[in-house]
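Here the structure comes first, spelled out in C-alpha coordinates, and everything after it is commentary.
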Amino acid sequence: MESARENIDLQPGSSDPRSQPINLNHYATKKSVAESMLDVALFMSNAMRLKAVLEQGPSSHYYTTLVTLISLSLLLQVVIGVLLVVIARLNLNEVEKQWRLNQLNNAATILVFFTVVINVFITAFGAHKTGFLAARASRNPL
(Lines of atoms letter the chains of each structure in order from A and count residues from 1; the text may use other names and numbers.)
(Lines give C-alpha, C1' and ligand atoms only; values in the text may rest on other atoms or scores of the structure.)
Protein backbone atom coordinates (compact mmCIF):
# COMPACT_ATOMS: atom_id res chain seq x y z
CA MET A 1 0.00 0.00 0.00
CA GLU A 2 1.20 3.45 -0.83
CA SER A 3 0.93 6.12 1.80
CA ALA A 4 -0.48 9.58 1.14
CA ARG A 5 3.06 10.95 1.36
CA GLU A 6 4.24 8.85 -1.58
CA ASN A 7 1.39 10.08 -3.79
CA ILE A 8 2.36 13.73 -3.97
CA ASP A 9 0.45 15.79 -6.48
CA LEU A 10 3.00 17.82 -8.46
CA GLN A 11 0.40 20.03 -10.12
CA PRO A 12 1.07 23.78 -10.02
CA GLY A 13 -2.38 24.46 -8.51
CA SER A 14 -1.73 22.31 -5.43
CA SER A 15 -2.01 24.16 -2.12
CA ASP A 16 0.68 22.18 -0.26
CA PRO A 17 4.06 23.97 -0.75
CA ARG A 18 5.92 20.69 -0.27
CA SER A 19 4.17 19.24 -3.31
CA GLN A 20 5.10 22.09 -5.65
CA PRO A 21 7.68 21.29 -8.32
CA ILE A 22 11.08 22.84 -7.77
CA ASN A 23 11.80 25.92 -9.84
CA LEU A 24 15.27 24.98 -11.12
CA ASN A 25 16.15 28.56 -12.10
CA HIS A 26 15.30 29.78 -8.60
CA TYR A 27 17.28 26.90 -7.07
CA ALA A 28 20.31 27.64 -9.28
CA THR A 29 20.13 31.33 -8.41
CA LYS A 30 20.08 30.63 -4.67
CA LYS A 31 22.98 28.20 -5.07
CA SER A 32 24.98 30.79 -7.04
CA VAL A 33 24.35 33.46 -4.41
CA ALA A 34 25.56 31.12 -1.65
CA GLU A 35 28.69 30.23 -3.64
CA SER A 36 29.37 33.91 -4.33
CA MET A 37 29.22 34.65 -0.61
CA LEU A 38 31.83 31.95 0.00
CA ASP A 39 33.98 33.40 -2.80
CA VAL A 40 33.78 36.87 -1.24
CA ALA A 41 34.72 35.41 2.16
CA LEU A 42 37.80 33.71 0.66
CA PHE A 43 38.76 36.92 -1.16
CA MET A 44 38.47 38.93 2.07
CA SER A 45 40.45 36.31 3.98
CA ASN A 46 43.26 36.41 1.42
CA ALA A 47 43.29 40.22 1.43
CA MET A 48 43.61 40.19 5.23
CA ARG A 49 46.40 37.59 5.05
CA LEU A 50 48.24 39.71 2.49
CA LYS A 51 47.91 42.74 4.76
CA ALA A 52 49.26 40.76 7.74
CA VAL A 53 52.22 39.44 5.74
CA LEU A 54 53.04 42.91 4.39
CA GLU A 55 52.86 44.34 7.92
CA GLN A 56 55.32 41.68 9.16
CA GLY A 57 57.72 42.82 6.48
CA PRO A 58 60.42 41.07 4.46
CA SER A 59 62.10 39.82 7.62
CA SER A 60 59.44 37.13 8.08
CA HIS A 61 60.49 33.61 7.14
CA TYR A 62 58.30 32.99 4.06
CA TYR A 63 57.57 36.61 3.11
CA THR A 64 58.23 36.38 -0.65
CA THR A 65 56.53 33.00 -0.97
CA LEU A 66 53.41 34.15 0.88
CA VAL A 67 53.13 37.47 -0.96
CA THR A 68 53.46 35.65 -4.29
CA LEU A 69 50.94 32.91 -3.44
CA ILE A 70 48.38 35.27 -1.91
CA SER A 71 48.67 37.70 -4.83
CA LEU A 72 48.27 34.84 -7.31
CA SER A 73 45.23 33.56 -5.42
CA LEU A 74 43.62 37.02 -5.42
CA LEU A 75 44.31 37.40 -9.14
CA LEU A 76 42.81 33.99 -9.91
CA GLN A 77 39.73 34.84 -7.86
CA VAL A 78 39.19 38.03 -9.86
CA VAL A 79 39.63 36.11 -13.15
CA ILE A 80 37.18 33.45 -11.96
CA GLY A 81 34.68 36.15 -11.00
CA VAL A 82 34.89 37.76 -14.44
CA LEU A 83 34.59 34.35 -16.08
CA LEU A 84 31.48 33.54 -14.05
CA VAL A 85 29.89 36.84 -15.04
CA VAL A 86 30.55 36.04 -18.71
CA ILE A 87 29.08 32.56 -18.25
CA ALA A 88 25.99 33.98 -16.54
CA ARG A 89 25.38 36.45 -19.37
CA LEU A 90 25.41 33.79 -22.10
CA ASN A 91 22.15 31.98 -22.80
CA LEU A 92 22.38 28.24 -22.22
CA ASN A 93 19.24 27.67 -24.29
CA GLU A 94 20.99 28.81 -27.49
CA VAL A 95 22.50 25.62 -28.89
CA GLU A 96 25.30 27.40 -30.74
CA LYS A 97 26.58 28.86 -27.42
CA GLN A 98 26.46 25.62 -25.43
CA TRP A 99 29.90 24.40 -26.53
CA ARG A 100 31.49 27.74 -25.59
CA LEU A 101 29.65 27.77 -22.26
CA ASN A 102 30.90 24.27 -21.53
CA GLN A 103 34.48 25.32 -22.29
CA LEU A 104 34.18 28.42 -20.10
CA ASN A 105 32.68 26.33 -17.30
CA ASN A 106 35.56 23.84 -17.57
CA ALA A 107 38.08 26.69 -17.45
CA ALA A 108 36.40 28.14 -14.36
CA THR A 109 36.45 24.73 -12.66
CA ILE A 110 40.17 24.28 -13.39
CA LEU A 111 40.94 27.79 -12.08
CA VAL A 112 38.95 27.08 -8.91
CA PHE A 113 40.98 23.89 -8.40
CA PHE A 114 44.26 25.81 -8.74
CA THR A 115 42.97 28.46 -6.34
CA VAL A 116 42.18 25.79 -3.75
CA VAL A 117 45.65 24.24 -4.12
CA ILE A 118 47.32 27.64 -3.80
CA ASN A 119 45.28 28.39 -0.67
CA VAL A 120 46.37 25.09 0.87
CA PHE A 121 49.99 26.21 0.43
CA ILE A 122 49.18 29.68 1.79
CA THR A 123 47.81 28.04 4.91
CA ALA A 124 50.82 25.71 5.20
CA PHE A 125 53.42 28.48 4.81
CA GLY A 126 51.47 30.93 6.93
CA ALA A 127 51.12 28.62 9.94
CA HIS A 128 52.44 30.11 13.14
CA LYS A 129 53.15 28.48 16.47
CA THR A 130 50.17 28.95 18.75
CA GLY A 131 49.11 27.83 22.19
CA PHE A 132 51.43 25.98 24.56
CA LEU A 133 54.35 25.58 22.14
CA ALA A 134 54.39 29.28 21.26
CA ALA A 135 54.32 30.31 24.93
CA ARG A 136 57.11 27.86 25.78
CA ALA A 137 59.24 29.02 22.84
CA SER A 138 58.88 32.68 23.84
CA ARG A 139 60.09 31.91 27.39
CA ASN A 140 62.95 29.65 26.30
CA PRO A 141 64.37 30.96 23.02
CA LEU A 142 66.92 28.66 21.42
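Any Cβ shown, glycine's included, is placed from N, Cα and C.
Here is what Swiss-Prot records for this protein:
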- Q103: cholesterol binding site (BINDING)
- V79 to G: In mutant M9 + W99A; induces ability to mediate plama membrane rupture; when associated with 62-F--V-68, F-86, A-99, F-103, L-107 and G-110 (MUTAGEN)
- V86 to F: Promotes slight ability to mediate plasma membrane rupture. In mutant M9 + W99A; induces ability to mediate plama membrane rupture; when associated with 62-F--V-68, G-79, A-99, F-103, L-107 and G-110 (MUTAGEN)
- W99 to A: In mutant M9 + W99A; induces ability to mediate plama membrane rupture; when associated with 62-F--V-68, G-79, F-86, F-103, L-107 and G-110 (MUTAGEN)
- Q103 to F: Promotes ability to mediate plasma membrane rupture. In mutant M9 + W99A; induces ability to mediate plama membrane rupture; when associated with 62-F--V-68, G-79, F-86, A-99, L-107 and G-110 (MUTAGEN)
- A107 to L: In mutant M9 + W99A; induces ability to mediate plama membrane rupture; when associated with 62-F--V-68, G-79, F-86, A-99, F-103 and G-110 (MUTAGEN)
- I110 to G: Promotes ability to mediate plasma membrane rupture. In mutant M9 + W99A; induces ability to mediate plama membrane rupture; when associated with 62-F--V-68, G-79, F-86, A-99, F-103 and L-107 (MUTAGEN)
- F114 to I: Promotes ability to mediate plasma membrane rupture (MUTAGEN)
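Locations of recorded Swiss-Prot features on the structure.
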residue: V79; record: mutagenesis position; CB count, 10 Å: 14
residue: V86; record: mutagenesis position; CB count, 10 Å: 13
residue: W99; record: mutagenesis position; CB count, 10 Å: 9
residue: Q103; record: mutagenesis position; CB count, 10 Å: 10
residue: A107; record: mutagenesis position; CB count, 10 Å: 14
residue: I110; record: mutagenesis position; CB count, 10 Å: 11
residue: F114; record: mutagenesis position; CB count, 10 Å: 13
Cα-nearest neighbour of F114 (mutagenesis position) within the listed mutagenesis positions, V79, V86, Q103: V79
I110 (mutagenesis position) to V86 (mutagenesis position) - Cα separation in whole Å: 16
Cα-to-Cα gap, W99 (mutagenesis position) vs A107 (mutagenesis position), nearest whole Å: 12
Rounded to the nearest Å - Cα separation of V86 (mutagenesis position) and A107 (mutagenesis position): 12
Rounded Cα-Cα span from A107 (mutagenesis position) to V79 (mutagenesis position), Å: 10
